[in-house]
Every structure is written in structure tokens, then in C-alpha cells.
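Enquirer: Before I ask anything, here is the structure I am working with.
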Amino acid sequence: MTSEVIEDEKQFYSKAKTYWKQIPPTVDGMLGGYGHISSIDINSSRKFLQRFLREGPNKTGTSCALDCGAGIGRITKRLLLPLFREVDMVDITEDFLVQAKTYLGEEGKRVRNYFCCGLQDFTPEPDSYDVIWIQWVIGHLTDQHLAEFLRRCKGSLRPNGIIVIKDNMAQEGVILDDVDSSVCRDLDVVRRIICSAGLSLLAEERQENLPDEIYHVYSFALR
């Protein structure tokens, strides 16, 4: 549990905000120096997501997606805009969202909203999104705030909509990264939080072909 590794919740959030403010608004910056894995990540995410967009009568719609912890829009540009009519982005770092407007280019016109907000304080509009994509950002929320955020996301899904979490998984327990002020949870902890948010796990998949030295990365589809 995050309560065991986070001594001061307020400082946990403020330190992360300060950390991201000094990160360059580039793909390499978004990926902590691992910009070269971006295509591997996006291609796997596309396959994972398309199984829900292609299903029969219960298939997920393609009207609007929400990119959480969007940064400069790496995922919006390469995964979401090609598949959805419109996308909203939310990130705590204003400079990233400003840079996104340049980075996204012409297709960026289909980004409806750029929300500058931490996810612990963000409430997505009810009944608005077919897909809510939450990647490499859940570690910046406490367990309680993550469960509460997922509940709010559940309420903002359109019929047959899904939430996707894609993130690092620890081998065991919860590990604090003091540099960027985030935590890495193991699979059981993440599944428990998902369950406590009243969500069902539709699919779970481990990302392949990543460098050996980084955490295992898993995707979860939820509803």
C-alpha cells in the first residue's frame, strides 16, 4: 500500500509536479530517456486496443478518447488520433500541453480540450469517452486517489466504453521512486485497486520487447 511508503502526501504530489516541470517537452523526456521504445509501445497498444474496437455488437465506439498524463501528446498523436474522431488530453504540466499543440501538428485540431490538472483533482465529464487511456501515470497517485479517480472515469464512459491502464509493475509490494516522486506497485496491488473501484478486468497483457533493465509493463482493459 502507498500509505506504507509515502510519508507526506502533500510533498509526494508537490515534488512530482516540480520534477516534471524541469523535464524537456520531448518524446525522450516523456519516456525518461527511453524514446527509442516509443514505436514498440505504440504498436502493442494499438493491437491491444483494436480488439475492443473490432468486436461485434458490444464493440467500443470511436468518437472520443481521453489521454491521461498525456504529456506532449505522444500517445494522442500516434495511437488515439488515428483511431478516434476527437481526443481530450489531461496533464499536470502546462509546458507539455503548450508544446503538444506544435508536436501534434495539423491533426491536433481534433484535440478538443487540453486540461492542465493532476489526476487526483480531475473529474472527467460524465458519459463522454469511449476510451480513457491512462499510461505511465498511476504511480503518481496514492492508492486512495487512484481508486477514486478510476471510479470517476467509470462514470465518464460512454456505452461499451473501456478504461485502459498501461504501467510499470513491481515484482513485489510497492516501491517508492524518490527522484520523480512516484510509486511502482505489483500486479496484485493494482488488481485490488481496480476491484475496489468497482471495475471488471476484461483483459491483461504484458508488454514484450522492452529493455531488460526496466520494470515489466502491463496493460489492463477495464469496464
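Backbone N, Cα and C atoms are what each Cβ position is placed from, and that goes for glycine too.
Model, not experiment: these values are computed from the prediction.
From Swiss-Prot, here are the annotated features:
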MUTAGEN   Y19 to A  Reduced methyltransferase activity with CENPA
MUTAGEN   Y19 to A or F  Decreased methyltransferase activity with CENPA
MUTAGEN   W20 to A, M or Y  Nearly abolishes methyltransferase activity with CENPA
BINDING   G69, R74, D91, I92, T93, L119, Q120, Q135  S-adenosyl-L-methionine binding site
MUTAGEN   W136 to L  Strongly reduces methyltransferase activity with CENPA
MUTAGEN   D167 to N or Q  Abolishes methyltransferase activity with CENPA
MUTAGEN   N168 to K  Loss of methyltransferase activity
MUTAGEN   D177 to N  Strongly reduces methyltransferase activity with CENPA
MUTAGEN   D177 to K  Induces a strong decrease in methyltransferase activity
MUTAGEN   D180 to N  Reduced methyltransferase activity with CENPA
MUTAGEN   D180 to K  Induces a strong decrease in methyltransferase activity
MUTAGEN   S182 to A  Induces a slight decrease in methyltransferase activity
MUTAGEN   S182 to K  Induces a strong decrease in methyltransferase activity
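Context for these features, please: burial, neighbours, distances.
Expert: Packing around Y19 (mutagenesis position) is summarised by its Cβ count: 16 other Cβ atoms lie within 10 angstroms of its Cβ, all protein chains included.
W20 (mutagenesis position) is surrounded by 20 other CB atoms, counting those within 10 A of its CB over all protein chains shown. Following the DSSP three-state reduction, the secondary structure of W20 (mutagenesis position) is helix.
Q135 (S-adenosyl-L-methionine binding site): 21 other CB atoms within 10 A of its CB, across all protein chains.
Mapped onto three states, the DSSP output places W136 (mutagenesis position) in coil. Long-range Cβ neighbours of W136 (mutagenesis position) (same chain, at least 6 residues apart, Cβ-Cβ under 8 Å): G69, K166, D167, N168.
DSSP assigns N168 (mutagenesis position) to a strand.
Counting only residues at least six positions away in the same chain, the Cβ atoms of G139, V183, C184 sit under 8 Å from the Cβ of D177 (mutagenesis position).
Within 10 Å of the C-beta atom of D180 (mutagenesis position) sit 14 other C-beta atoms, taking all shown protein chains into account.
Following the DSSP three-state reduction, the secondary structure of D180 (mutagenesis position) is coil.
For S182 (mutagenesis position), the Cβ neighbour count at a 10 Å cut-off comes to 21, with all displayed protein chains included.
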Enquirer: Can you tell me the CA-to-CA distance separating Q120 (S-adenosyl-L-methionine binding site) and D180 (mutagenesis position), as a whole number of Å?
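Expert: Counting only the Cα atoms, the answer is 17 Å.
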Enquirer: Counting distance between Cα atoms, which of the binding-site residues D91, T93, L119, Q135 is nearest Y19 (mutagenesis position)?
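Expert: Given the candidates D91, T93, L119, Q135, the nearest one is T93.
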Enquirer: Sequence gap of 6 or more, Cβ distance under 8 Å: name the residues on the same chain that satisfy this around D91 (S-adenosyl-L-methionine binding site), in order along the sequence.
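Expert: For D91 (S-adenosyl-L-methionine binding site), the qualifying residues are G69, A70, G71, L97, F115, C116, C117.
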